[in-house]
Amino acid sequence: MKVITSLISSILLKFIHKDFHEIYARMSLLDRFLLLIVHGVDKMVPWHKLPVFLGLTYLEVRRHLHQQYNLLNVGQTPTGIRFDPANYPYRTADGKFNDPFNEGVGSQNSFFGRNCPPVDQKSKLRRPDPMVVATKLLGRKKFIDTGKQFNMIAASWIQFMIHDWIDHLEDTHQIELVAPKEVASKCPLSSFRFLKTKEVPTGFFEIKTGSQNIRTPWWDSSVIYGSNSKTLDRVRTYKDGKLKISEETGLLLHDEDGLAISGDIRNSWAGVSALQALFIKEHNAVCDALKDEDDDLEDEDLYRYARLVTSAVVAKIHTIDWTVQLLKTDTLLAGMRANWYGLLGKKFKDSFGHAGSSILGGVVGMKKPQNHGVPYSLTEDFTSVYRMHSLLPDQLHILDIDDVPGTNKSLPLIQEISMRDLIGRKGEETMSHIGFTKLMVSMGHQASGALELMNYPMWLRDIVPHDPNGQARPDHVDLAALEIYRDRERSVPRYNEFRRSMFMIPITKWEDLTEDEEAIEVLDDVYDGDVEELDLLVGLMAEKKIKGFAISETAFYIFLIMATRRLEADRFFTSDFNETIYTKKGLEWVNTTESLKDVIDRHYPDMTDKWMNSESAFSVWDSPPLTKNPIPLYLRIPS
């Protein structure tokens, strides 16, 4: 039998790219066949041009391979007595006691995992110089937007999520970057200082050091609750389970220093604050609904149930609303809905319950969580592909909501506010003058920036960063250059090696990456003709996009594995997604909320009816809704 297996494997090897031979040798026979399928499709016909059902099949095969070979544990897993989940039927303040086999998994200060093996870059942290890369390849020359696909609410949403998921623990040691002479005159800062990422020993032989996440990586809405008991105490009223919010304005409250009172306010701006305020109102509305159902519920009970419900609503909106607009294709519409509802769909699941299989019934509601043998975490690579600051414009366009809406519910422009005036304390002051409704409507009608080369906001190249408590630091930073440095410092592979690790064929020339002649010329100059030196962020921005995708295909494959993992590894989305844990009313609340529009309508009943023409609150509001397609979704063929 071994001889036959060896013979088959050697034959298959001839069809596999040489860069995958090493990983291929470690695969099971089944996985070798699956890699051959993925590899064959990649070479012959792009998966996104296949009929929807075949495209979904390809993505399921690819996701399986990533789950087997792209989940790398960092840090030792403590061995101890297994706890009883029944003792913790709620989300804890610091993320502990979710995984029954390891109480610390997903808690504040746990390690970032990895999707790709780390590549030590200490010898070339400054090659090419990050400020040269930022100036020649990233800095905005002319604003490029996303058309009608993605608006400023969508741009705010992803930062809202990042504040829920990830933030690296910093060291006390400062690094300084100085602009080389060749670009110094074009750099907003001639030099800047910042704290390096803290390297922490893991106790592992292979991955010796790692980084710690000072946010809880679970989808637990720590963006409004905080990642520890101290912050949670700051945001709670301790009355009827509710969180602090201005009843008069619907905006966040502020402390004596002018800092917003919410779960995470570091490096925030008015768009994120607006979403925090909206979901605090959602939490409080859940408390009221639960209290109406059962007047005997105490403050702590109401808070715990409402947090579960609100977190699930946020996760659902991200899965079947935000991501669908980000990856605007029929295949991903089907795929993201299948992640939540399964291939059998919402009607079947609502009528008959979970079908048992995650493919047929969805990840949500599975009988038990699934971590594929690797303790849950978010990853260094996940952090890298979520570098999306190019979504931000230079000004926010404030519209006149007192005027009569025009064609497609459009509104006249009355003011342009610099994004600098919408950050931190100043942003909170500016927002108080604008008001929630005007801000949300204005963001809804404004297109976000596109994730492209030479579209990184210049105002972010001279910005005041915050410490973890939201206080301004003394040193300005060049965020574009800093992001290049961070990926290198954290041993995230550069673009080509990243692709190899994700079973993607590496590029051999700049023309494989982009057709833009100017970009090719600058890439060749900055990287001295060596495609292997290309930084990941630059490659993700330069890469030709799939039609309908706002992000690169390379970034998407990290989404493919990690979007599912955030749901399937969490018992509150799987074994504990039920009436016992959520209450009957709470589960009904989650199951009947399908979009951000539903949440807006609940708290601002006239807003979308009056000013939103689009199908989703994440696409530009004056865009027409999609026309109904009579062809069943799974049978559609991409145009």
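We count from 1, first residue shown onward.
The backbone N, Cα and C atoms fix where each Cβ goes, and this holds for glycine too.
Here Swiss-Prot notes a mutagenesis experiment, Gln159 to Asn, Ser or Val, with the remark: Slightly reduces oxygenase activity. One entry in Swiss-Prot concerns the mutagenesis experiment His163 to Cys. Its note says: Reduces oxygenase activity 17-fold. The active site, proton acceptor annotation in Swiss-Prot covers His163 and is backed by experimental evidence. What Swiss-Prot lists as Ca(2+) binding site is Asp164, Thr216, Trp218, Asp220, Ser222. The heme b binding site feature in Swiss-Prot is assigned to His168, His389, Arg486, Arg490. Here Swiss-Prot notes a mutagenesis experiment, His318 to Ala, with the remark: Reduces oxygenase activity 14-fold. For Thr323 to Ala, Swiss-Prot lists a mutagenesis experiment annotated as follows: Reduces oxygenase activity 14-fold. Annotation of the published mutagenesis Thr323 to Leu in Swiss-Prot: Abolishes oxygenase activity; the original residue is retained in the structure shown. Here Swiss-Prot notes a mutagenesis experiment, Tyr386 to Phe, with the remark: Abolishes oxygenase activity. Annotation of the mutagenesis experiment Tyr386 to Phe in Swiss-Prot: Reduces oxygenase activity more than 100-fold. Among the mutagenesis experiments that Swiss-Prot reports, His389 to Cys or Met is described with the note: Reduces oxygenase activity 13-fold. Experimental mutagenesis is annotated in Swiss-Prot for Arg565 to Lys, with the remark: Reduces oxygenase activity 3-fold. According to Swiss-Prot, the mutagenesis experiment Arg565 to Leu carries the annotation: Reduces oxygenase activity 2-fold. Annotation of the published mutagenesis Arg566 to Lys in Swiss-Prot: Reduces oxygenase activity 36-fold; the original residue is retained in the structure shown. According to Swiss-Prot, the mutagenesis experiment Arg566 to Ala or Leu carries the annotation: Abolishes oxygenase activity.
Annotated features, which come from Swiss-Prot, shown on the structure.
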residue	record	DSSP (3 states)
Gln159	mutagenesis position	helix
Asp164	Ca(2+) binding site	helix
Thr216	Ca(2+) binding site	coil
Tyr386	mutagenesis position	coil
Arg486	heme b binding site	helix
Arg565	mutagenesis position	helix
In Å, rounded, how far does the Cα of Trp218 (Ca(2+) binding site) sit from the Cα of Arg566 (mutagenesis position)? 7
In the structure shown, which of the binding-site residues Asp164, Asp220 has the fewest Cβ neighbours within 10 Å? Asp164
Under 8 Å Cβ to Cβ from Arg486 (heme b binding site), same chain, six or more residues apart: give me those in sequence order, or none if nothing qualifies. His168, Thr197
Cβ proximity for Thr323 (mutagenesis position), under 8 A, sequence spacing 6+, ordered by residue number, returns Leu332, Met336, Phe559, Ala563
Cβ-Cβ under 8 Å from Gln159 (mutagenesis position), same chain, 6 or more residues apart: which ones? Ser268, Trp269, Gly271, Val272
Show which residues of the chain containing His389 (mutagenesis position), separated from it by at least 6 in sequence, have their CB under 8 Å from its CB. Tyr456, Pro457, Leu460, Leu479, Ala480, Glu483
Pairwise CA distances across His168, His389, Arg486, Arg490 (listed as binding heme b) top out, in Å, at 19
Across all protein chains in the structure, which of the recorded positions Trp218, Tyr386 has the highest Cβ count within 10 Å? Trp218
Drop a 10 Å sphere on every Cβ of the mutagenesis positions Arg565, Arg566 and tell me which sphere holds the fewest other Cβ atoms. Arg566
Are there residues of the same chain, six or more positions away from Ser222 (Ca(2+) binding site), whose CB falls under 8 angstroms from its CB, and which are they? Gly95, His163, Asp164, Arg215, Thr216, Gly263, Asp264
Round to a whole number and give the Cα-to-Cα distance in Å for the pair Arg565 (mutagenesis position) and Asp220 (Ca(2+) binding site). 14
Same-chain residues at least 6 positions away from His318 (mutagenesis position) with a Cβ under 8 Å from its Cβ, in sequence order, are Trp157, Met161
From the recorded positions Asp220, Tyr386, Arg566, pick the residue whose C-alpha lies nearest to the C-alpha of Arg490 (heme b binding site). Tyr386
Check Thr323 (mutagenesis position) against DSSP and tell me helix, strand or coil, would you? helix
